[in-house]
Each structure stands twice: as C-alpha cells, then as structure tokens.
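Chemist: According to Swiss-Prot, the protein has these features:
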DOMAIN    5-242  domain 'AB hydrolase-1'
MUTAGEN   Thr11 to Ala  95% decrease in catalytic activity
BINDING   Thr11, Ser80  2-hydroxy-2-methylpropanenitrile binding site
BINDING   Thr11, Ser80, Cys81  acetone binding site
MUTAGEN   Ser80 to Ala  Loss of catalytic activity
MUTAGEN   Cys81 to Ala  No change in catalytic activity and substrate affinity
MUTAGEN   Trp128 to Ala  Slightly reduced affinity and catalytic activity toward acetone cyanohydrin but increased efficiency on mandelonitrile. Acquired ability to use 4-hydroxymandelonitrile as substrate
MUTAGEN   Asp208 to Ala  80% decrease in catalytic activity
MUTAGEN   His236 to Ala  Loss of catalytic activity
ACT_SITE  His236  active site, proton donor/acceptor
Amino acid sequence: MVTAHFVLIHTICHGAWIWHKLKPALERAGHKVTALDMAASGIDPRQIEQINSFDEYSEPLLTFLEKLPQGEKVIIVGESCAGLNIAIAADRYVDKIAAGVFHNSLLPDTVHSPSYTVEKLLESFPDWRDTEYFTFTNITGETITTMKLGFVLLRENLFTKCTDGEYELAKMVMRKGSLFQNVLAQRPKFTEKGYGSIKKVYIWTDQDKIFLPDFQRWQIANYKPDKVYQVQGGDHKLQLTKTEEVAHILQEVADAYA
C-alpha cells in the first residue's frame, strides 16, 4: 500500500477537531496526517471579524503549502464548505497538491464565479433552522454576514447520526464563521491551469441532510470529478459516522495519486 501525506481541512465554524477519529485511522495505516485550523477557527486566536475574505480565512492552509519542501506533494481532504479552500490552494500551489478530496463538499468549477456552488447550496437548503446571523464591515467596506450554527441544525442536519458525545463536543467548540459569499462573487474565477488541473475525488452519501442528494448529484454533473465514491449510510459528517469507510477510500486515493 502506498502511504501519503493527507492535509485535512474543516468547514466553516468548525476546527481541526472534526477529524479526531479519521486522523488516527489514517496514521495507523502509515500515512502522515496534518489537520489544520483555518483562520478564526478551532483554536486559532483570530476572530471572524478580523478576516476579510475566504482567501484570508484559508491563510493557514496557504502558509502550510508555502513551507512544504519543494517536490513534496499532499492530498488535501476538505469537508463541506472546504472545497473552496482546496480550490484557492490549488490555484496558488498546484505543484504541491497530488489530489483534492471533496468530502460531502462544495465542488467549485472554473466556469462560474467562486460563489456559484454556495449560491446553489443555499437554493437547495435555504432554511438553516436556528442559526444566528450577524454582520460586520470588512477592510474594503463590504458587509460580511457571519453565522453561529444553531444546535437544532447541528443535530438534525449535520451531526444527524453522530453519537451524543460528538454532538455535545460540537456544541461546545463551534465558533462563528462566514461563507464570505458577496466577496467570493467578486473574486476572479478559479483557473484551469491551477485548480482545474488537479485530480479530484468526490465522496458523498445520500443520507446527508444539509448537502441534499439532488444538490450533490448536480455538483457531480456540473464539474465531473475524476472519481466518485458514494458511501452507504452515514450523514454529513462521514469522517465521524463512517470513519473506516472513508479511511479505506483515502487509501485508494493514495494508491492512485500519491
């Protein structure tokens, strides 16, 4: 079996803690694993009101790739909204990325605005239940909407089949976050030369209660990945509810692309 260096990227409002089950599962198989907190996430000391864009939010990933030794490549695994982090990183450091893995994730394309899949997600799932919304003005004068994910949303739509302990952990450590949708809408498209050229693997389940099946099928049809894996059962957090299945898939990704 081939071993690889996996870099695990959480979604907005979360942190590296979301990978606490998958990281050791991959390490037991001999892989190197780095789980990063994005800006104003997890234990990163910044507040979301200090972050001006999704690119700035991605800074820890970009800094990590910048420092990666020349010739070394990683497989980036992004959950949920972290597909955007993968795209941003691939446009800057395409030579350092062996593949991008989209885990029940946004799958942006290179044809439309970077906000396109966000807009489609919000059309598919417009009511974020008991989520609270706030606004602030960023450095360029844009009004940024932030959110604190509601506990009902977390339990019924994200951590649907997770244990009570995993749900309680999420409630305790969840932070405010943002999709930076209006800033993404003005951002240049992702490039064919960068993001468009990396290998893309899509992992999903039709039991996801926020990235609904029709939305995920639409994404796959819109920007066809190199490989698609459909996991049976689970929920939005496959890394928690189907840990071994995801680890097995990632081994196949390593065998193919590392």
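Glycine is no exception: its Cβ is also placed from the backbone N, Cα and C atoms.
Those substitutions? Not in this structure, it's all original residues.
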Chemist: Compared by Cα position, which of the mutagenesis positions Thr11, Trp128, Asp208, His236 is the closest one to Ser80 (mutagenesis position)?
Modeler: Thr11
Chemist: Could you check which of the mutagenesis positions Thr11, Trp128, His236 is the closest Cα neighbour of Cys81 (mutagenesis position)?
Modeler: Thr11
Chemist: DSSP on Ser80 (mutagenesis position), three-state: which is it?
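Modeler: Looking at the DSSP assignment, Ser80 (mutagenesis position) belongs to a helix.
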Chemist: How many Å lie between the Cα of His236 (mutagenesis position) and the Cα of Asp208 (mutagenesis position)?
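Modeler: His236 (mutagenesis position) and Asp208 (mutagenesis position) have their Cα atoms 5 Å apart.
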Chemist: How many whole Å apart are the CA atoms of Asp208 (mutagenesis position) and Thr11 (mutagenesis position)?
Modeler: 15
Chemist: Residues with Cβ closer than 8 Å to the Cβ of Thr11 (mutagenesis position), same chain and 6+ apart in sequence?
Modeler: Ile18, Gly78, Glu79, Ser80, Cys81, Ala82, Ser105
Chemist: Using Cβ atoms only, which residues of the same chain lie under 8 Å from Trp128 (mutagenesis position) while being at least 6 residues apart in sequence?
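Modeler: Once residues fewer than 6 apart are set aside, Trp128 (mutagenesis position) is near Met147, Leu149, Gly150, Leu153.
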Chemist: For Cys81 (mutagenesis position), list the number of other Cβ atoms lying within 10 Å of its Cβ atom.
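Modeler: Looking across every protein chain shown, the total is 24.
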Chemist: Averaged over the domain 'AB hydrolase-1' (5-242), what pLDDT does the predicted model reach?
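Modeler: Mean pLDDT for the domain 'AB hydrolase-1' (5-242): 99.
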